[in-house]
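According to Swiss-Prot:
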{"type": "MUTAGEN", "residues": "Asp67 to Ala, Cys, Glu, Phe, Gly, His, Ile, Lys, Leu, Met, Asn, Pro, Gln, Arg, Ser, Thr, Val, Trp or Tyr", "note": "Complete loss of antibacterial activity"}
{"type": "MUTAGEN", "residues": "Tyr84 to Ala, Cys, Asp, Glu, Phe, Gly, His, Ile, Lys, Leu, Met, Asn, Pro, Gln, Arg, Ser, Thr, Val or Trp", "note": "Complete loss of antibacterial activity"}
{"type": "MUTAGEN", "residues": "Ala86 to Cys, Asp, Glu, Phe, His, Ile, Lys, Leu, Met, Asn, Pro, Gln, Arg, Ser, Thr, Val, Trp or Tyr", "note": "Complete loss of antibacterial activity"}
{"type": "MUTAGEN", "residues": "Ala86 to Gly", "note": "No change of antibacterial activity"}
{"type": "MUTAGEN", "residues": "Lys93 to Arg", "note": "No change of antibacterial activity"}
Amino acid sequence: MQFTTILSIGITVFGLLNTGAFAAPQPVPEAYAVSDPEAHPDDFAGMDANQLQKRGFGCNGPWDEDDMQCHNHCKSIKGYKGGYCAKGGFVCKCY
């Protein structure tokens, strides 16, 4: 009776040590360095509205989906057969 109790406690402690429940806490990583905004000029500064609209590949939300535009975009990428608008119509998913 005592042997099984000691064995079960030992297995429990060993299992908790392996899962990291009693492990020492890891140090918190330093905050990421944010670069100066003037060091990287705005990428969209020289683009007109037509160029910015093309970046969504037709998936501009659930009420403004153009699956064919997304499908044609994915077909233009080597290795993909087509695509569709996913994640509520905001993401062009290629297959």
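Note that the numbers count up from 1, one per residue, in the order the chain is shown.
Keep in mind that glycine also has a Cβ here, set from the backbone N, Cα and C atoms.
Nope, none of those substitutions made it into this model, it's the original residues.
For Tyr84 (mutagenesis position), applying a Cβ distance below 8 Å and a minimum sequence separation of six or more within one chain yields Asp67, Cys70, His71, Cys92, Lys93, Tyr95. If you draw a 10 Å sphere around the CB of Ala86 (mutagenesis position), it holds 13 other CB atoms from the protein chains shown.
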